[in-house]
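J.: One structure, pasted below without further comment.
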Amino acid sequence: MAAFKPQWNDWCPGCGNFGILNAEQQAIVELGVDTKNVVVVSGIGCSGKIPHFFRTPISGVHTLHGRAIAFATGIKLSNPDLVVIVNGGDGDLLGIGAGHFVAAGRRNVDMVVILHDNGVYGLTKGQASPTLKRGEKPKSLPRPNINDAVNPIALAISSGYTFVARGYAYDVKHLKELIKSAIKHKGLALIDVLQPCPTYNDINTKEWYDKRIYKLDTLPDWDPVVKKPEEVNEKIKRAIDKSLEWGDRIPIGIFYQNELVPSYEERIKANSPAYLDYTPAKQLIEKEGKLTTIIDPLLKEREVD
């Protein structure tokens, strides 16, 4: 393994990515997770640089545009003992990567997906991303956006994610606690992080968010956790209803959590009882990369005349 060597951070001054990076690092340290077992996976975009900027010695994988979830799924299923955290922009995860985003929910792999949600493609000069509202015109666009926006919270819940939350990049302490909860959750977790882009999005600024954001856990009757199967539909309905609240008031916090759903690792073990004891990462391979397991006798038994 190459020596750990963090790179100099080149995000724009005031970028919400700084808060997300700090929250992730603090969450990992406070949970006491062995950093040798942490893998941060990213796609392409400003958020894609995040593995390079960690000051804690984690393993980082900077992957292809829209494919971070696919890479992360392979990493986690190969070695379920790892803590796998995906970082991707709204364009990366909900544009070119939308298929992987939805398919991941059906599997419920035990990993965390952190969505950097700023409404624009920051790396390529501020084009409208899938989360920019129709009719909005940040300074990077010559005309108002003509596409409707994706609702990340509602999409994640309807796709099958079992932990769904929203954070705010400039409230690092609150975001840190969300990330800690997501890591401890047994199943697929999404945190949609509202992240101002001071360079290209002059609508959803820090000042704009600060006047609107409130925390769900300040509501006296808010309880997003499913405790028995009969509660699922009502909890989902309430979470999606809250996700539609946008304008003068914007909620952050945990919208939905359900640990009654078996993780993908548990489902694999049900079909292959030795899976967790003898995962792909533990299987021996030759120097040339070939498996040492001989499966010819097994295939012979299954030949059809």
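Note that Cβ sites are derived from N, Cα and C of the backbone, with glycine treated the same way.
Just the original residues are modelled here, none of the noted substitutions.
Predicted, not measured: the structure shown is a model, and the values here were computed from it.
Below are the features I grabbed from Swiss-Prot:
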BINDING   Cys12, Cys15, Cys46, Cys197  [4Fe-4S] cluster binding site
BINDING   Ile44, Gly45, Cys46, Ser47, His65, Gly91, Asp92, Gly122, Leu123  thiamine diphosphate binding site
BINDING   Asp90, Asn118, Val120  Mg(2+) binding site
MUTAGEN   Lys49 to Ile  Loss of oxidoreductase activity toward 2-oxoglutarate but retains its activity toward pyruvate
MUTAGEN   Lys125 to Ala  Shows a strong decrease of affinity for CoA and a poor inactivation by 4-fluoro-7-nitrobenzofurazan (NBD-F)
MUTAGEN   Lys173 to Ala  Same oxidoreductase activity as the wild-type
J.: Inside 10 Å of the Cβ of Cys12 ([4Fe-4S] cluster binding site), count up the other Cβ atoms and send me the figure.
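T.: Its Cβ has 14 other Cβ atoms within 10 Å.
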J.: Using the recorded Mg(2+) site (Asp90, Asn118, Val120) as reference, state which further residues of the same chain have their Cβ within 8 Å of the centre of those residues' Cβ atoms, listed in sequence order.
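T.: Going along the sequence, the neighbours come out as Gly89, Gly91, His116, Asp117, Gly119, Tyr121, Gly122, Ser129, Thr131, Leu132, Gln195, Cys197, Asn201.
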J.: Going by DSSP, is Val120 (Mg(2+) binding site) sitting in a helix, a strand, or coil?
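T.: SS state of Val120 (Mg(2+) binding site) = strand.
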J.: Which ones, of the recorded positions Lys49, Asp92, Asn118, Val120, Leu123, Lys173, have a Cα no more than 10 Å from the Cα of Cys197 ([4Fe-4S] cluster binding site)?
T.: Asn118, Val120
J.: Which one is closest to Cys15 ([4Fe-4S] cluster binding site) in space, judged by CA to CA distance, out of the binding-site residues Ile44, His65, Leu123?
T.: Leu123
J.: Which number gives the other C-beta atoms within 10 angstroms of the C-beta of Cys46 ([4Fe-4S] cluster binding site), all protein chains shown included?
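T.: Excluding its own Cβ, the number within 10 Å is 24.
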J.: Can you tell me the CA-to-CA distance separating Lys49 (mutagenesis position) and Leu123 (thiamine diphosphate binding site), as a whole number of Å?
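T.: If we compare the Cα positions of Lys49 (mutagenesis position) and Leu123 (thiamine diphosphate binding site), the gap is 11 Å.
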J.: Cα distance, Cys46 ([4Fe-4S] cluster binding site) to Asp92 (thiamine diphosphate binding site), nearest Å?
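T.: Counting only the Cα atoms, the answer is 10 Å.
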J.: Where the distance is taken from Cα to Cα, which of the recorded positions Cys12, Asp90, Asn118, Val120, Lys173 turns out closest to His65 (thiamine diphosphate binding site)?
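T.: In terms of Cα distance, His65 (thiamine diphosphate binding site) lies closest to Asp90.
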J.: Please report the DSSP secondary structure of Lys173 (mutagenesis position), reduced to three states.
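T.: Its secondary structure by DSSP: helix.
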